[in-house]
Amino acid sequence: MPRTRNIGALCTLPEDTTHSGRPRRGVQRSYISRMAEPAPANMNDPLLLPLRMNTPGLSLVQILLGYMSWLTYLACFLRTQTQQVFLNTCRCKLFCQKVMEKMGLLVLCVFGFWMFSMHLPSKVEVWQDDSINGPLQSLRMYQEKVRHHTGEIQDLRGSMNQLIAKLQKMEAISDEQKMAQKIMKMIQGDYIEKPDFALKSIGASIDFEHTSATYNHDKARSYWNWIRLWNYAQPPDVILEPNVTPGNCWAFASDRGQVTIRLAQKVYLSNITLQHIPKTISLSGSPDTAPKDIVIYGLESLPREEVFLGAFQFQPENVIQMFQLQNLPPRSFAAVKVKISSNWGNPRFTCMYRVRVHGSVTPPKDSHLEPLS
């Protein structure tokens with residue numbers, strides 16, 4: 001086939017009278033002819049690219065423009081060859097022509113992207129000047145400071161947690177101290193806010209004629225060369241003093257006894273308080289020497305008449321117990337007798353630590369008695 005032959009003549013197909021009743025339009029043939037005109041004269045010669053790829057000194061934009069020009073010529077060549085091959089045997093020339101155009105554009109885009117990606121540098125190098133180095137150095141220093149301050153904050157947080165733990169321990173110790181002070185107040189009886197008319201320091205005393213004998217045990221005596229020197233047993237008036245410590249008590253034999261207390265002055269009686277040490281500080285560890293069943297009598301000076309005021313039971317679990325008198329006659333008394341009927345299990349002796357008597361020197365408000373002269 002001669003090289004100068006028109007491509008339009010080669011691609012002309014006989015008219016298909018079976019599918020359409022009219023011949024193909026000449027516009028399509030002329031359009032195909034125009035598309036084939038830019039083809040080179042000699043198709044077998046190698047293609048000569050308009051740009052040199054490895055020319056030194058060219059920028060990236062110039063290289064890309066050269067690649068695009070080369071790809072454009074390559075796409076035109078491929079499209080022309082494809083049209084010559086397929087359009088001579090294809091009846092749907094217009095459809096095939098559009099398909100070839102789309103395929104050519106797609107191939108062009110894919111090939112261009114591939115070439116662009118192949119010639120991109122594997123690592124982008126950033127040229128830094130003095131205007132960039134300064135802020136970057138400042139940023140690094142700021143990061144180091146932030147990291148350092150973060151460590152300091154964590155250390156401060158740990159120290160704060162330790163301080164909180166110490167404060168909690170101090171609060172616990174303070175609570176324990178408050179509890180100990182409360183216990184001491186309970187032992188000393190400071191929480192009972194009533195006047196004690198049986199207190200020795202204000203004039204109260206013991207009527208020894210109407211009081212049981214003191215219990216004398218061999219261990220409460222001291223001997224030197226088998227000669228008795230001193231009896232360490234406490235007298236009955238120890239129950240009128242506020243010093244309540246282990247051993248500082250009045251003991252009488254067996255589980256029955258009594259003590260008569262002369263009050264500092266005549267009193268309209270209302271309450272009586274008994275106190276004993278807790279078993280936790282007792283040397284024996286048992287409250288068996290504490291009194292149990294108690295009867296209270298009021299005594300007048302002349303004549304000495306006993307008036308029943310009440311009967312109670314002392315519980316050793318509560319070291320201080322205040323009892324409300326059951327019988328409150330409308331008169332005053334100069335003395336009080338405390339009668340012990342039993343203790344909490346010790347058959348040899350019973351201990352009494354402190355007895356307090358409460359009331360008022362004036363008649364109660366609900367009575368219509370005359371004040372004492």
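Keep in mind that glycine also has a Cβ here, set from the backbone N, Cα and C atoms.
Look at Swiss-Prot and you will find 204-362 tagged as domain 'SUN'.
Quoted from Swiss-Prot for the published mutagenesis G112 to R: Corresponds to R-114 variant associated with SPGF16 in human. Impairs nuclear inner membrane location, expressed in the cytosol with some protein aggregation near the nuclear envelope.
Around V259 (mutagenesis position), the C-beta neighbours below 8 angstroms that are at least 6 residues distant in the chain are I206, T211, S212, P236, I239, W250, K337, V338, M352, V355. Mutagenesis annotation in Swiss-Prot: V259 to M, described as Corresponds to M-261 variant associated with SPGF16 in human. Decreases protein solubility, impairs nuclear inner membrane location and decreases interaction with DNAJB13; the structure shown retains the original residue.
Quoted from Swiss-Prot for the published mutagenesis T273 to M: Corresponds to M-275 variant associated with SPGF16 in human. Impairs nuclear inner membrane location and decreases interaction with DNAJB13. When other Cβ atoms within 10 Å of the Cβ of T273 (mutagenesis position) are tallied across all protein chains shown, the result is 18.
When secondary structure is read from DSSP and collapsed to three states, N346 (mutagenesis position) falls in the coil class. Quoted from Swiss-Prot, the note on mutagenesis experiment N346 to I is: Corresponds to I-348 variant associated with SPGF16 in human. Impairs nuclear inner membrane location and increases interaction with DNAJB13.
In Swiss-Prot, a published mutagenesis experiment is listed as R354 to C, annotated Corresponds to C-356 variant associated with SPGF16 in human. Impairs nuclear inner membrane location and decreases interaction with DNAJB13.
R354 (mutagenesis position) has a Cβ environment of 26 other Cβ atoms inside 10 Å.
Contacts of N346 (mutagenesis position) defined by a Cβ separation under 8 A and a same-chain sequence distance of 6+ are given as D255, D288, T289, in order along the sequence. Confidence for the domain 'SUN' (204-362), expressed as mean pLDDT, is 87.
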